[in-house]
Structures are given as structure tokens and as C-alpha cells.
Amino acid sequence: MANPEFYGLSTTTLSGQPFPFKDLEGKAVLIVNVASKCGFTPQYKGLEELYQQYKDRGLVILGFPCNQFGGQEPGDASAIGEFCQRNFGVTFPIMEKSDVNGNDANPVFKYLKSQKKQFMMEMIKWNFEKFLVDKSGQVVARFSSMATPASLAPEIEKVLNA
């Protein structure tokens, strides 16, 4: 059964367009807080490779730029979009820059964190934490920044084959 809490969420794309999560019903979703000036930034390449490998089977990857960790996403929407395209050829959707922790955290991350804690804590610890959501909208896994995109393939396969 579809999860109304997850599919009731919405956000805004980097270009300012509404992005209702109801459009994600029936898809596997990988949600990542991203940054342009982080030691983990090269993960964009692996995320794009995952997207190309699995998008036709129903995987959507959503990147959420965040400047809360070391000020590593200082740019505006146009600078972020240009960086992602020029350096990594990113074609998966990038959302508007937002906080992932604290009172002003994006509601998407408030929800994700409430569903999957990391080491008994809800707080996002750094850029490039990842949440995997199954085709019915259930948060099934959370991965640290250290988890490479390629290492997620077995979990993504499980979700896509379910």
C-alpha cells in the first residue's frame, strides 16, 4: 500500500518548479543531500552512473543541495546547476538548496530522519547521506556519506525487484 505521508510531501526544484512526491508513486527513490565543495562531491559521478543504470527500471535520484556542513554549498541555484552539469553531467533532478537539520530543515528531511535513524540519532551528520525509499514510499535504508553510490546497487536491486 502506498505511504500517504511520503507521497504527501512536496518540494521545489532548483529551477523553482513545484515537485510533488505523489509523482514518485511506484518508483524507487534515492534522496541525497549534496554539496559542490565537499570531499564527497565526486560521488555525483557515481550517483549519475546509478541513475543511468536504473532509471529505466524505476529509480529516481533526488539531490538536495545543502550549505549546513562547512559552508560547502555556497552557490545560488544557477551556480549549483551549472556545476553539476559541467563537472558531472548530472541529469537526475536537483532540488532547491535547503537545510537538512534544525528548525528550518526541509520537511522531506524531517520525514526521512524520523523514519530511519543513523547510530540512534536522527541528525544528518554530513553531505552525501543517502535515503532509499521503496516503490510504496517506505524508507527502507539510510547510508552514511562514506557509502559510495556503487555500494548501494545491491540494495537498489532488491527494492526494484520487490
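Note: Cβ is positioned from N, Cα and C throughout, glycine not excepted.
Cys38 (mutagenesis position) falls outside any helix or strand according to DSSP and counts as coil. Listed in Swiss-Prot is the mutagenesis experiment Cys38 to Ser, annotated as follows: Abolishes enzyme activity and severely decreases selenium ion binding.
In Swiss-Prot, a published mutagenesis experiment is listed as Cys66 to Ser, annotated No effect on enzyme activity. According to DSSP, Cys66 (mutagenesis position) is assigned to coil rather than to any helix or strand.
DSSP classifies Cys84 (mutagenesis position) as helix under the three-state reduction. Per Swiss-Prot, mutagenesis Cys84 to Ser is noted as: No effect on enzyme activity.
What Swiss-Prot lists as active site is Asn87, and the listing cites a curator's inference.
Nearest Cα neighbour of Cys66 (mutagenesis position) among the listed recorded positions (Cys38, Cys84, Asn87): Cys38.
Between the CA atoms of Cys84 (mutagenesis position) and Cys38 (mutagenesis position) there is a gap of 13 Å.
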